[in-house]
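Annotated in Swiss-Prot:
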- Lys198: active site (ACT_SITE)
- Lys106, Arg110, Gln141, Asp149, His150, Ser311, Val312, Ser313: ADP binding site (BINDING)
- His136: Mg(2+) 1 binding site (BINDING)
- Arg200, Asp224, Asp228, Thr229, Ala230, Gly231, Thr232: D-ribose 5-phosphate binding site (BINDING)
- Lys198 to Ala: Strong decrease of the Vmax value compared to that of the wild-type. The affinity binding for ATP and Rib-5-P are slightly altered compared to the wild-type. The cooperativity of ADP binding is reduced (MUTAGEN)
- Arg200 to Ala: Strong decrease of the Vmax value compared to that of the wild-type enzyme. The affinity binding for ATP and Rib-5-P are slightly altered compared to the wild-type (MUTAGEN)
- Arg202 to Ala: 3-fold decrease in the affinity binding for ATP. Slight decrease of the Vmax value (MUTAGEN)
- Asn204 to Ala: 4.5-fold decrease in the affinity binding for ATP. Slight decrease of the Vmax value (MUTAGEN)
- Glu207 to Ala: 2.5-fold decrease in the affinity binding for ATP. Slight decrease of the Vmax value (MUTAGEN)
Amino acid sequence: MSNQYGDKNLKIFSLNSNPELAKEIADIVGVQLGKCSVTRFSDGEVQINIEESIRGCDCYIIQSTSDPVNEHIMELLIMVDALKRASAKTINIVIPYYGYARQDRKARSREPITAKLFANLLETAGATRVIALDLHAPQIQGFFDIPIDHLMGVPILGEYFEGKNLEDIVIVSPDHGGVTRARKLADRLKAPIAIIDKRRPRPNVAEVMNIVGNIEGKTAILIDDIIDTAGTITLAANALVENGAKEVYACCTHPVLSGPAVERINNSTIKELVVTNSIKLPEEKKIERFKQLSVGPLLAEAIIRVHEQQSVSYLFS
């Protein structure tokens, strides 16, 4: 830690989902990580102890609700309750990856809206603010009745690709839902966009990938918010090459990379996969064509600005 933050009432706590990111954020802010322990009883119940006074402090909890999702959610809820009962002044949840975000609406009858339920649980536990990164659905902000700052990963990804000095690029959205995200990256890189339109011509027939936009002879950059099993992104990359793209890069904010994702990426035409560290990944998933960027500086700056009651809006771009 190279600098010391002046206000001792700012406390940053780490739980178990991403301790390396939490330590990086604390170092950038200029504070020591708050003293707490997260353990399990013999039956698996979560036990949290806060090992310093936080009375009257502004507390920030760094916790991605990634795999194991439900374990990390329970840790977070119990930590919020512990801070509330210890008389914290404010309890700010920093969620680099918001689990259950894809369950943001009723796609079919009798389905839950679990993204809303999670928001309710955080508020009921005692959270006073949320700092989130690249929510799968922006409308999740409306699920909260407390302030929420929604940061974007596109500037981080865009800065990386600017530094590569790639020529004749095109930004590609792998589906209709990601067009806005692709447009933001395209505007930053001053590049055109293309869209992959997946259609099933008739029942029981495989989907056909139609590419809307010119990708012939260009370097394509696929962008998504989440790469989970990597089926969509790898099929899209293969379709781009088959239709004349010179080479394909892929990027996302949240590398869930579950199931066959790593194998699919290794077997695909993707030259490089660029992600952030919003989710902690085991070493076996850090494959050769994998580049991980840090969201630590962005989240640290957001924490400082929230604590000092400064504007956070410029971080959105």
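Every residue number used here counts from 1 along the chain in the order it is shown.
Using the three backbone atoms N, Cα and C, a Cβ is placed for every residue, glycine included.
Here the original residues stay in place, and none of the substitutions has been built in.
The DSSP secondary structure for Glu207 (mutagenesis position) is coil. Reduced to three states, the DSSP call for Ser313 (ADP binding site) is helix. The binding-site residues in question are Gln141, Thr232, and the one with the fewest Cβ neighbours inside 10 Å is Gln141. A distance of 27 Å separates the Cα atom of His150 (ADP binding site) from that of Gly231 (D-ribose 5-phosphate binding site). For Lys198 (mutagenesis position), other Cβ atoms within 10 Å of its Cβ number 15. The Cβ of Glu207 has fewer other Cβ atoms within 10 Å than any other of the recorded positions Asp149, Glu207, Asp228.
Look at the binding-site residues Ala230, Val312 and count other Cβ atoms within 10 Å of each Cβ; Val312 has the fewest.
Neighbour counts of Cβ atoms within 10 Å were compared for the binding-site residues Lys106, Asp224, Thr229, and the top value is held by Asp224. With a 10 A radius on its CB, His150 (ADP binding site) counts 16 other CB atoms from all the protein chains. When the binding-site residues Gln141, Ala230, Ser311 are ranked by how far their Cα is from the Cα of Lys198 (mutagenesis position), Ala230 comes first.
DSSP assigns Asp228 (D-ribose 5-phosphate binding site) to coil, not to a helix or a strand.
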